[in-house]
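Single-structure report; data block below.
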Amino acid sequence: MTNIRKTHPLMKIVNSSFIDLPAPSNISSWWNFGSLLGICLITQILTGLFLAMHYTSDTVTAFSSVTHICRDVNYGWLIRYLHANGASMFFICLFLHVGRGLYYGSYMYLETWNIGVLLLFAVMATAFMGYVLPWGQMSFWGATVITNLLSAIPYIGTNLVEWIWGGFSVDKATLTRFFAFHFILPFIVAALAGVHLLFLHETGSNNPSGLNSDTDKIPFHPYYTIKDILGALIMISMLSSLVLFSPDMLGDPDNYTPANPLNTPPHIKPEWYFLFAYAILRSIPNKLGGVLALVLSILILMIIPLLHTAKQRSMMFRPMSQCLFWILVADLLTLTWIGGQPVEYPFVVIGQLASVIYFLIILFIMPITSMIENQLLKW
């Protein structure tokens with residue numbers, strides 16, 4: 001008799017995705033981040049749901065309701081900090097996941113890659129709107145500054161900004177709609193993640209060598225289920241340590257001051273995971289130019305498959321490309337640091353240099369280096 005997991009309509013889907021899925025035998029721990037992102041998303045949805053039970057999206061009571069959650073709700077402080085630091089964990093996993101894709105040439109699976117970039121945009125939008133909800137100083141001014149960027153769009157800009165605000169400034173209407181969007185977007189992210197997996201399972205996973213692995217496949221369960229569980233335990237222990245020992249390490253002290261439209265904080269900056277893009281935005285003196293650079297800094301991921309000139313898929317056997325990849329990582333870390341610094345010399349110049357290097361490496365240096373490597377390997 002055939003096993004129920006292979007015949008039952010619902011079990012069949014689970015079976016072909018997580019149990020009998022043929023996986024390459026040599027995928028390393030860099031392939032763990034997909035499952036870790038799934039765990040992050042589930043954690044965020046659950047903690048967010050419990051927070052939403054006690055939160056009020058009104059300018060008068062929003063800040064107080066978050067304080068109430070931390071002080072009066074059973075384990076409210078734990079739920080709130082799990083949610084806030086869970087977002088940081090989410091982005092750490094996201095950046096590592098994208099970095100893995102770039103290093104090993106996983107972007108050659110076009111549909112999977114492009115949906116992944118859409119997912120990145122959706123998660124960034126969700127995180128931005130979530131940061132506005134506690135209605136602290138940085139929430140209010142962050143929302144004001146970032147939404148105001150849309151006014152750089154010619155002709156319709158100002159109308160668009162006021163339409164998003166629901167008035168002539170960031171106020172009650174803005175907070176209410178941001179809460180609504182922040183609630184719905186994670187479910188859209190979950191649906192997109194399902195499509196992401198669907199397309200991935202059409203082709204099967206890539207592997208570190210970048211070579212076809214059809215001749216050497218192993219079942220996902222038990223080999224990679226146990227490996228994913230280990231990864232999950234490590235991530236959960238890291239998140240728990242962060243939440244229980246230094247929950248405010250990644251936050252901004254300004255956000256413990258209630259929002260005040262009459263008092264601008266000295267340094268307006270987003271959460272750490274947006275600082276690299278914020279630094280690129282600030283490095284261009286023109287408003288529209290800065291906004292375009294900001295959007296392109298992420299959108300550029302979509303054209304990476306078109307810039308692949310190497311005859312090999314992975315960077316595993318391409319030392320020159322490897323060096324460039326790590327220079328790009330260092331450049332992004334530099335941008336992240338600059339994004340958190342005040343707008344003054346020498347930070348402005350460093351930011352401009354790092355921004356130029358970021359686009360140069362991706363658009364020109366990487367493809368040219370790959371072509372040189374082809375010549376050196378006589379391919």
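Every residue, even glycine, has its Cβ placed from backbone N, Cα and C.
DSSP assigns His83 (heme b b562 binding site) to a helical segment in the three-state reduction. His83 (heme b b562 binding site) counts 21 other C-beta atoms within 10 Å of its own C-beta, drawing on all protein chains shown. Among the features that Swiss-Prot reports, heme b b562 binding site is placed at His83, His182.
Using a 10 Å radius centred on the Cβ of His196 (heme b b566 binding site) and all shown protein chains, the other Cβ atoms total 21. Per Swiss-Prot, the feature heme b b566 binding site maps to His97, His196.
The feature ubiquinone binding site is assigned by Swiss-Prot to His201, with similarity to another entry given as support. Neighbour count (other Cβ atoms within 10 Å of the Cβ, all protein chains): 14 for His201 (ubiquinone binding site). Under the DSSP three-state reduction, His201 (ubiquinone binding site) is assigned to helix.
Here Swiss-Prot describes Val60 to Met as a natural variant; the accompanying note says: In strain: Isolate A-0V-2-A and Isolate A-0V-3-A. Non-local contacts of Val60 (variant position) by the CB criterion (under 8 A, 6+ apart in sequence, same chain) are absent. Taken residue by residue with DSSP, Val60 (variant position) is part of neither helix nor strand, so it is coil.
Under the heading of natural variants, Swiss-Prot lists Val98 to Met and annotates it as follows: In strain: Isolate A-0V-3-A. Taking the Cβ of Val98 (variant position) as centre and 10 Å as the limit, one finds 20 other Cβ atoms among all the protein chains shown.
Here Tyr109 (variant position) comes close to Phe199, Leu200, Thr203, Asn206: these same-chain residues lie at least six apart in sequence, with C-beta atoms under 8 angstroms from its C-beta. Under the DSSP three-state reduction, Tyr109 (variant position) is assigned to coil, being neither helix nor strand. Record note (Swiss-Prot), natural variant Tyr109 to His: In strain: Isolate A-0V-2-A. The unchanged residue is displayed.
Note on His182 (heme b b562 binding site): other Cβ atoms within 10 Å of its Cβ, all shown chains, come to 21.
Taking only the Cα positions, the spacing between His196 (heme b b566 binding site) and His83 (heme b b562 binding site) is 24 angstrom. Here the Cα atom of His97 (heme b b566 binding site) is found 23 Å from that of His182 (heme b b562 binding site). DSSP classifies Val98 (variant position) as helix under the three-state reduction. The binding-site residues recorded for this entry are His83, His182, His201, and the Cα of His201 lies nearest to that of Val98 (variant position). His182 (heme b b562 binding site) falls within a helix when secondary structure is assigned with DSSP.
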